[in-house]
Structures are given as structure tokens and as C-alpha cells.
Amino acid sequence: METTTKLAIGVSALCCLASAAFAGGPDIPMIDMNGFHIGLGFGYKSYTYDQVGTVTVTTNGGTVLSVLHPVSASITQFGPVGELGYTFASDWWIAGVKAQYQYDNVRSVHIMDAPLVGSNYSYRTRLGSHLTAMLLAGIKVNEANAVYLEAGYSTVWGKTTLFGPGPVAVSMKNRLNGGIAGIGWRHYFMNNVFLDLSYDYALYRSKSNSVTLSSATASAEGTAIGVSGTVQNPKRVAINGITATVNYLFNI
């Protein structure tokens, strides 16, 4: 009961703060939203991607078995964000440009069984930091708040490493490019400090690329058996999430 009461009090307080931000209270002097800004914050992102690996078994040069290992992964990541941009504002609208860089280190490991020979391949996929550049346009809700829409270009860096049955590995790096769009809200605490909160969805695509790792064994009858593992880079990655930064505004 005590926990429920505290939660209710907290929710009520947040509602009061939100109401005060958009209406009521004393008049707030007009804030100059024009200028260059730079800020730091955090982002909570959800990564979704598809990837395919293949294990092939051959004897005497002929394929005996080829097994596909498709993977659909969904991973969340919390990481630091840097932001900079420039805003133009009138009495009732805002427009501008914004760039964000988020450091992420999304990792996933998948096992690929090699039938008939009892050995395994595995591959590790890493999706690293991503960079976005967007145009934005919106309206002022009041003297200290504005809502806007944004859209632009984004890129994310990745790396896939394929491990064989022995202490051998091969890797490939790739960069995925795509578009990003979202909605945001800015609250100005004072003339030079504001909170920038946004939700965005980004879709990335990349050219198909792959790496292969092969090994050979011999059966009891002396027949040579070859085993190879192949993995493709993620060709399609979707990222959606929330970003919050605190920025300092230079009215220049």
C-alpha cells in the first residue's frame, strides 16, 4: 500500500509538472530559440535485423548436405549520445538541422551445427555506433516549449566474425546506410539550456557480402570430407528508440 501511494504521488507530481509546462503559472518571458547548440545525453534503442549462415558438407568434391541457419535478432541498447545543431525560430515556428552520434556496442553470437561431422561453426555480429543528420520543423506550443518533426540520413557501422571448429576466424566490416524520421519535443529551462527529447525510426540497408571458412577431415574409409561455413552480413537493420539530450544554446 505504501509503495502504491508513493507511485500515485509520483505520477500526480509528473502530471502537475507537465501541466505547468504547457499552461498556467506566471507568464514566461519570450525565449530566443535561435542559434547553435551542443549537448550530451543518452539513447535507448531497439535493434532488429535478419542474417543468414550456411554450413556445407562435401565429399570428394560433391555437396552432400547444405544447411541454412537464418537468424532474426532483436536487441536493445542504452548508450551515450552527442548532439549539435542550429535552430531558426520565429514567434510561432522553429526549423533547423540536427546531428547526433550514439555510441553502441550491440553484440550477438549464433551457433551453426555441421551435420554428419559433429563440428560447429559460430559467428558474432556487432553493430556499433551510428551517426544521423536531420532536418526539423515544428511549432512553438508556448514561450518555453516546441514540438517538431524530423527526418534525414543515418549510417551505422557493423562487423561480422565467423569462427570455425579450430582456432581460426575470418571477419568482415560493413556500413549500412538508410533514412531516419521521428517526432520531438523541446523544453527550454532558461535562455541557454533546453531538453531535447525525440522518438525516431531508422531503416538501414547494405549490399550483400559474405565470408567463408573451410576445414577438411578424413573418414574411417579414407574419404575426404570437407566442411565450410558461410555467413552473410546483415542486409537490413531497423532501429527505433528514444533519445534525450540536455543542450546549451549559443544565440549567434
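Counting begins at 1 with the first residue displayed.
Glycine is no exception: its Cβ is also placed from the backbone N, Cα and C atoms.
In Swiss-Prot, the entry for natural variant Leu17 to Phe states: In strain: Henzerling. The structure shown retains the original residue.
According to DSSP, Met33 (variant position) sits in a coil region rather than a helix or strand. Among the natural variants in Swiss-Prot, Met33 to Leu has the note: In strain: Henzerling. The residue drawn here is the original one.
The natural variant Asn60 to Asp is recorded by Swiss-Prot, whose note states: In strain: Kerns.
Within the same chain, residues at least six positions away from Phe78 (variant position) with a Cβ under 8 Å of its Cβ are Phe42, Gly43, Tyr44, Lys45. For the natural variant Phe78 to Ser, Swiss-Prot gives this note: In strain: Xinqiao. The structure shown keeps the original residue.
Summarising the environment of Gly79 (variant position), the number of other Cβ atoms within 10 Å of its Cβ, over all protein chains shown, is 17. Among the natural variants that Swiss-Prot reports, Gly79 to Ser is described with the note: In strain: Kerns.
Here the residue is the original one, while Swiss-Prot reports the natural variant Thr125 to Ile with the comment In strain: Xinqiao. Counting Cβ atoms from all protein chains shown, Thr125 (variant position) has 21 others lying within 10 Å of its own Cβ.
Taking Cβ-Cβ distances under 8 Å and a sequence gap of 6 or more within the same chain, the neighbours of Met33 (variant position) are Thr87, Ala89, Ile94, Lys140, Ala146, Arg186, Tyr188, Phe194, Leu249. Across the structure, Thr125 (variant position) and Gly79 (variant position) place their CA atoms 18 angstrom apart.
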